[in-house]
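I have placed the structure first, in the form of structure tokens, so that the comments after it can refer back to it.
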Amino acid sequence: MILVLIMVILMMIFIVQSIAFITLYERHLLGSSQNRLGPTKVTFMGLAQALLDGVKLLKKEQMTPLNSSEVSFLLVPGISFIVMYLEWFTLPYFFDFISFEYSVLFFLCLIGFSVYTTLVSGIVSKSKYGMIGAIRASSQSISYEIAFSLYVLCIIIHNNVFNFMCKFNLSLLIVYIPFLIMIIAELNRAPFDFSEGESELVSGYNVEFASVAFVLLFLSEYGSLIFFSVLSSAMFFSFSILASFSIFSILIFIRSSYPRYRYDLMMSLFWFKLLPVSLIMLCFYAVVFYY
């Protein structure tokens, strides 16, 4: 019991540390894509930039909006971070001491629950911008999670297990491209970052958050980004550090290369293109592997 508790605490520390370096790596990649340097002024090659940014955020004052509950204003970002943290326990490659057989079902429950934290954070902020961003996030979640679950079911049928212990197989690569699109939508990353559209919603659902609350939302967002990069590597490439790093880099380059999609086009993409394709793929895998 004590050993498990120590491992859980160490894992949280490692996740937070990885987020610090990943944000620095992202800023350098975005700078390189625009033919400029990233942060280079703080210590050697800007290595302490992410750490000092975190300290600066923690020193900010948290102003609770009028007519909003201070407890819920801090509770919702905390729940968002816990949901992101629990997602990591579905990966048996790292956490054999706590993983279980039906981890895929637990993972689907977590990503279904994560949208409620976004929705409630927009509600408790008592801001029109935050509310619009939260509504967009919830409608986007309803659209993509159905197709996302069907693609995951295709992989379950292919491997005949309910966890993420998968081996590399070329037949799964036809699922990977739509799966990558689903991941971008799940993470609210460009070009599907409608819940945080800066040009129209200032910052979206997190516009009123600062200090510790904003740090928790930031950690949950980038922790999920790292998790889904590792998850894609585990599901399609037998878990490779190089594959995880490459997938994360692809997500960053997509952000730097493509403008924000139009909202109605995104909804039609999910409902009229990706969902029918996922149903066809599910029927195909079911027929091939069970009949």
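Cβ atoms here come from the backbone N, Cα and C positions, even for glycine.
Original residues only: the substitutions mentioned are not part of this model.
While the structure shown retains the original residue, Swiss-Prot records the natural variant Pro39 to Ser with this note: In strain: VT847. The DSSP secondary structure for Pro39 (variant position) is coil.
Under the three-state DSSP scheme, Asn67 (variant position) falls in the coil class. Swiss-Prot documents Asn67 to Ser as a naturally occurring variant and attaches the note In strain: VT847.
Reduced to three states, the DSSP call for Thr90 (variant position) is helix. Under its natural variant annotations, Swiss-Prot gives Thr90 to Ile the following note: In strain: JU403, JU439, JU516 and JU793.
The Cβ of Glu101 (variant position) lies under 8 Å from the Cβ of Phe162, Asn163, each of these being in the same chain and 6 or more residues away along the sequence. Natural sequence variation is annotated in Swiss-Prot for Glu101 to Asp, with the remark: In strain: ED3036.
Under natural variants, Swiss-Prot gives Ile123 to Val with this note: In strain: BW287. Cβ neighbours within 10 Å of Ile123 (variant position), excluding its own Cβ and spanning all shown chains: 17. In the three-state DSSP scheme, Ile123 (variant position) falls into the helix class.
Here the residue is the original one, but Swiss-Prot notes a natural variant at this spot, Val175 to Ile: In strain: BW287, ED3033, ED3034, ED3035, ED3037, ED3092, ED3101, EG4181, EG4207A, HK104, HK105, JU403, JU439, JU516, JU725, JU793, PB800, PB826 and VT847. Around the Cβ of Val175 (variant position), the number of neighbouring Cβ atoms within 10 Å comes to 22.
One natural variant named in Swiss-Prot is Ala243 to Val, and its note says In strain: ED3033, ED3034, ED3035 and ED3037. Around Ala243 (variant position), the C-beta neighbours below 8 angstroms that are at least 6 residues distant in the chain are Ser232, Ser233, Phe236, Phe237.
The Cβ of Ser244 (variant position) lies under 8 Å from the Cβ of Ser229, Val230, Ser232, Ser233, each on the same chain and at least six residues away in sequence. What Swiss-Prot says about the natural variant Ser244 to Ala is this: In strain: BW287, ED3033, ED3034, ED3035, ED3037, ED3092, ED3101, HK104, HK105, JU403, JU439, JU516, JU793, PB826 and VT847.
Under its natural variant annotations, Swiss-Prot gives Ser244 to Val the following note: In strain: EG4181, EG4207A and PB800.
A helical conformation is recorded for Ile247 (variant position) in the three-state DSSP classification. The annotation that Swiss-Prot gives for the naturally occurring variant Ile247 to Met reads: In strain: ED3092 and ED3101.
Variant annotation in Swiss-Prot: Ile250 to Met, described as In strain: JU793; the structure shown retains the original residue.
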Cβ-based isolation winner (fewest other Cβ atoms within 10 Å) among the variant positions Asn67, Thr90, Ile250: Asn67
For Ile247 (variant position), write down the residues of its own chain that are at least 6 apart in sequence and whose Cβ falls under 8 Å from its Cβ; none is a fine answer. Leu180, Ser229, Ser232, Ser233
Using Cα coordinates, what distance in whole Å links Pro39 (variant position) and Ile250 (variant position)? 20
